[in-house]
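Participant: Look at Swiss-Prot and you will find 56-750 tagged as domain 'Peptidase M13', backed by sequence analysis. Under the heading peptide binding site, Swiss-Prot lists ARG103, citing similarity to another entry as support. Per Swiss-Prot, mutagenesis HIS584 to Phe is noted as: Abolished peptidase activity. Taken from Swiss-Prot, the feature Zn(2+) binding site applies to HIS584, HIS588, GLU647. Residues or ranges marked as active site by Swiss-Prot on the basis of sequence analysis: GLU585. Quoted from Swiss-Prot, the note on mutagenesis experiment HIS588 to Phe is: Abolished peptidase activity. Here Swiss-Prot notes a mutagenesis experiment, HIS638 to Phe, with the remark: Does not affect the peptidase activity.
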Amino acid sequence: MGRSESQMDITDINTPKPKKKQRWTPLEISLSVLVLLLTVIAVTMIALYATYDDGICKSSDCIKSAARLIQNMDATAEPCTDFFKYACGGWLKRNVIPETSSRYSNFDILRDELEVILKDVLQEPKTEDIVAVQKAKTLYRSCVNETAIDSRGGQPLLKLLPDVYGWPVATQNWEQTYGTSWSAEKSIAQLNSNYGKKVLINFFVGTDDKNSMNHIIHIDQPRLGLPSRDYYECTGIYKEACTAYVDFMIAVAKLIRQEEGLPIDENQISVEMNKVMELEKEIANATTKSEDRNDPMLLYNKMTLAQIQNNFSLEINGKPFSWSNFTNEIMSTVNINIPNEEDVVVYAPEYLIKLKPILTKYFPRDFQNLFSWRFIMDLVSSLSRTYKDSRNAFRKALYGTTSESATWRRCANYVNGNMENAVGRLYVEAAFAGESKHVVEDLIAQIREVFIQTLDDLTWMDAETKKKAEEKALAIKERIGYPDDIVSNDNKLNNEYLELNYKEDEYFENIIQNLKFSQSKQLKKLREKVDKDEWITGAAIVNAFYSSGRNQIVFPAGILQPPFFSAQQSNSLNYGGIGMVIGHEITHGFDDNGRNFNKDGDLVDWWTQQSANNFKEQSQCMVYQYGNFSWDLAGGQHLNGINTLGENIADNGGIGQAYRAYQNYVKKNGEEKLLPGIDLNHKQLFFLNFAQVWCGTYRPEYAVNSIKTDVHSPGNFRIIGSLQNSVEFSEAFQCPKNSYMNPEKKCRVW
């Protein structure tokens, strides 16, 4: 039998025997040792590199922050010559103002992004939505329902006009229909009480400045159809706006007459609307300039209703104007009777005196044409496309925009403005990181402490006033993120909007409902105490606020995001961002307006005469500094150093306090790791992030508008003005003395 294959020998009998193993040569041994050593060194180096701390932060958040800062800046610019160009040059090259925008800035980009979130949360109904949220979503859907809006033309407005004495220019036989029953008191009161529209006389219920727990009636000068009284010069840079304004009136009057089936006499319409412009121009000239209305002590004139009748006896259409009838016509809508002994605060006595001779020159038809027009112009954008388009040239003249914002953007903002707590709930649930609240609370505590410590450095303020200032700073109440109730208390939120009932196909009626609801709510407050725990803003807002009557600072959820704040970004950026904003809002309690209110929010003079005089002297430095800035986009006009003083004081105080708070942080916690790819230390990064918040630009038309209407300086001057006054900035960037960013004369109030 042969052998099994499994047992075959594995070595062939013919395979030669192996040779005896040879030893390694000294060279081979040396090379092997060398390779081993190199391998060990390489592994060690890799291990060391992986754990080596080179002082550079390599986290994804640091990389993102560095990329954002680098992208926005122009490193080739000289920081000591023009820090705006240095900080924002890259941003300006990359960004073009959208056709729908009058200006564009980092602030506006954040607002655009917030609007996207609002759109997402408002457009999708959910079965679990509480009633208040359902109403917000219904209101939004009615607003974006352009098919329904366009199909109705101007009919919703035409149905409403008889409730406000009609619009004479667009009414056949107005004198016969309305003229006999018309009275100025009733006409002005109806627009005010039902729709919150204040024409000729601004009557409103608000907090009593001298007793901030109570509400009181106020009488003030009205807002105007054009942005400011300056526009009514109607020459030079204002000529186009005046022409577009009258053309806007004429176009709407023709549309209404056409829709009513009335004949159109273009010459007659033009004559009537030019008369409206003439009347409004006289009213504008009677108003007091904004720079003369900055002292709340001088604005506050308390008197009884009977005294108002004696002091400001007006006459319209040959009849004495009854202040009592006018007041009660408004307040009767909320079932409140106003006796002649009722106290009223008059903010504009000079206006009322100047108004008297104007009123005798015009007829009821002229007044009603103006009153109804001022109401109609607000409602045109709620009507069909034909009506909306009538506003195009006017919008271009005031804002420089050639296109409307997307419908969904306008609607998201409208719903947010009218149902801020319902929308705030949706925003918070979708986008707000709750842990931010505690970090910001700590920042507020730090910056408040710095403000109080800084009082010791002030040589212009005496000890008595410093003590009162410290008490006020300690009494400031903060509100961060959102009111807890909007998320946790469904019943309270539902009850807030209980009276509102919207229909998806009746957007115009929904708007009217909101106007009535809002005005009724405000008028009813006259006999109620002020709720100082109430938030003065919604959560879905990219902004921050100070209330002098409440001595309260508010930082809504919408602003607690980069570049202002992130729990993950470097602290230098947080202090330069939200830290500066916190300091800014605290300082508002001590600016040219806020300093007149005490720790309880009452208009009380708590300053010694010497300290008050010194404050005005210190402030005057900033009035001159900012008033000397010439803005090319506004035709070379100079900024108004008086109107912008409060904001400029707050900017300067805020940047100084935030920087000192950051220095304290570094002393306590040590230096932070540097950001990758950007050759700046954290002192420099603090100022860079502060500046980049204000990167932006304006359309020339809106620059002309805002230089007269905005109490803030334009972004570039907010950067330059405050940093020119900062010794710490010049030290951080080693700016030579008398360079543009480091002038010898520096202004400081706080």
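Start at 1 and count along the chain as shown; that gives each residue its number.
Heads up, the Cβ atoms here are built off N, Cα and C, so glycines get one too.
Explain the structural surroundings of these features, please.
Facilitator: When other Cβ atoms within 10 Å of the Cβ of ARG103 (peptide binding site) are tallied across all protein chains shown, the result is 21. Reduced to three states, the DSSP call for ARG103 (peptide binding site) is strand.
Residues within less than 8 Å, Cβ to Cβ, of HIS584 (mutagenesis position) and separated from it by at least 6 positions along the same chain comprise ALA544, ALA650, ASP651, GLY653, GLY654.
Taken residue by residue with DSSP, GLU647 (Zn(2+) binding site) is part of a helix.
In the three-state DSSP reading, GLU585 (active site) counts as helix.
Over all protein chains present, the Cβ of HIS588 (mutagenesis position) has 24 other Cβ atoms lying within 10 Å.
For HIS638 (mutagenesis position), the Cβ neighbour count at a 10 Å cut-off comes to 13, with all displayed protein chains included.
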Participant: Taking each of the recorded positions GLU585, GLU647 in turn and counting other Cβ atoms within 10 Å of its Cβ, which one has the fewest?
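Facilitator: Each of the recorded positions GLU585, GLU647 was scored by Cβ atoms within 10 Å; lowest is GLU647.
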Participant: Residues near the Zn(2+) site, HIS584, HIS588, GLU647 excluded, by Cβ within 8 Å of the Cβ center?
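Facilitator: Neighbours within 8 Å of the Cβ centroid, excluding HIS584, HIS588, GLU647: TYR546, GLU585, THR587, ASP591, GLY646, ILE649, ALA650, ASP651, GLY653, GLY654.
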Participant: Of the recorded positions listed here (ARG103, HIS638, GLU647), which is spatially closest to GLU585 (active site) when Cα positions are compared?
Facilitator: GLU647
Participant: Could you tell me the C-alpha distance between ARG103 (peptide binding site) and HIS638 (mutagenesis position) in angstrom, no decimals?
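Facilitator: Pair distance, Cα basis, whole Å: 19 Å.
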Participant: For the domain 'Peptidase M13' (56-750), would you mind checking the mean pLDDT of the predicted model?
Facilitator: 98
Participant: What's the CA-CA gap between HIS588 (mutagenesis position) and GLU647 (Zn(2+) binding site) in angstrom, rounded?
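Facilitator: GLU647 (Zn(2+) binding site) has its Cα 8 Å from the Cα of HIS588 (mutagenesis position).
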Participant: May I ask for the distance between GLU647 (Zn(2+) binding site) and HIS638 (mutagenesis position), taken between their Cα atoms and rounded to an integer number of Å?
Facilitator: 16
